[in-house]
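Asks: The following feature annotations were taken from Swiss-Prot:
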ACT_SITE  Asp190  active site, proton acceptor
BINDING   Leu74, Gly75, Ala76, Gly77, Asn78, Gly79, Gly80, Val81, Val82, Lys97  ATP binding site
DOMAIN    68-361  domain 'Protein kinase'
MUTAGEN   Asp208 to Asn  No loss of activity
MUTAGEN   Ser222 to Asp  No loss of activity
MUTAGEN   Ser222 to Ala  Inactivation and reduced phosphorylation
MUTAGEN   Ser228 to Ala  No loss of activity
Amino acid sequence: MPKKKPTPIQLNPTPDGSAVNGTSSAETNLEALQKKLEELELEEQQRNRLEAFLTQKQKVGELKDDDFEKISELGAGNGGVVFKVSHKPSGLVMARKLIHLEIKPAIRNQIIRELQVLHECNSPYIVGFYGVFYSDGEISICMEHMDGGSLDQVLKKAGRIPEQILGKVSIAVIKGLTYLREKHKIMHRDVKPSNILVNSRGEIKLCDFGVSGQLIDSMANSFVGTRSYMSPERLQGTHYSVQSDIWSMGLSLVEMAVGRYPIPPPDAKELELLFGCQVEGDAAETPPRPRTPGRPLSSYGMDSRPPMAIFELLDYIVNEPPAKLPSGVFSLEFQDFVNKCLIKNPAERADLKQLLVHAFIKRSDAEEVDFAGWLCSTIGLNQPSTPTHAASI
């Protein structure tokens, strides 16, 4: 018997998608939320932080353009621009993503309705959601501000991310994907370093997952990029599932461990430059094609080969052996974990349950790692910081 869809735990959305405070039901809502949090088997600190976030969210009320003051730009991608903003009525610092779409009002309203499911996504591994609204031709999605930014930004400063840190990242991504699948029957569809956010409290959270089919369709033509994290089955247009997210996670881990997007694989000379020593393993072999491969442009990494055209890159992902970690610089457990994520046949690829009990994850879970300390020293953040008023909890 299929699982019953979770009942919405949002504040009453208005037809235009803004969240409105129903003061009469606020206490009841909070009690219902607390019951849902109990089902998640969270650590005490995680539960306290989530409860604090949800309590302050109750005070936000209706979101509207006039109530925001821009602080700085956090980043821009295919989807739109993200700003760090101050919500003046509540005093909260938020991240506001602005998506400009030339669409009819009916489509716009459908997107806003579909995005309301984000109110139900409450997990330590998912970026908190304040609400969505429309103004001046743009859809605004208001989220928790993560002061460490995204892992692609962290990678640019770090050069490479250590295996122990990536162990903690892997746990968070697996738990985030598991939560989305088990509690909401949704897959992420866009796992990559820029969609994994971190903060000075040491939290690691997923953002920008595909909850709105209409938004995905409306933005289908906006892709501009030099790299792809899509699985071979998705690129070929065949049926895909959460197994596709696992491929994307595996490819992201190789990129963050090695220090550059790993397709095509680095040759022996580049590996020596990257790691400062001779590195063993298949990753150092020349790719099987007779041509000299290029590579996507990147602001980090030491590959001087000409950039690969996007169609050439996609062809490589589908037809050539998958990326892997070079031997000799990473543990066998980490190498095996990545290999199981990057099996080209999705039926043979490890699933979320198998990955959660993998030796690499078990070891990473047991390791004492000061993720917050590493992050703050790497990107020059003060620790602890206060991404929201809840930081002191």
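Heads up, the Cβ atoms here are built off N, Cα and C, so glycines get one too.
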Asks: Just to be sure I understand: of Leu74, Ala76, Gly80, Val82, Asp190, Ser228, which recorded positions have a C-alpha no more than 10 angstroms from the C-alpha of Asp208 (mutagenesis position)?
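Replies: So the list reads Asp190.
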Asks: Counting other CB atoms within 10 A of each CB, which of the binding-site residues Leu74, Ala76, Val82 comes out lowest?
Replies: Ala76
Asks: List the residues of the same chain that sit at least 6 positions away from Asp190 (active site, proton acceptor) in sequence and have their Cβ under 8 Å from its Cβ, in sequence order, or write 'none'.
Replies: Asp208, Phe209, Gly210, Tyr229, Ser248
Asks: Got a sec? Which of these recorded positions, Gly80, Asp208, Ser228, has the most Cβ atoms within 10 Å?
Replies: Asp208
Asks: Mean pLDDT over the domain 'Protein kinase' (68-361): what is the value?
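Replies: The predicted confidence over the domain 'Protein kinase' (68-361), as a mean pLDDT, is 89.
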Asks: I need the CA-to-CA distance for Gly80 (ATP binding site) versus Ser228 (mutagenesis position), whole Å please.
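Replies: Here the two Cα atoms are 18 Å apart.
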Asks: Restricting the comparison to the binding-site residues Leu74, Ala76, Val82, which residue's C-alpha is spatially nearest the C-alpha of Ser228 (mutagenesis position)?
Replies: Ala76
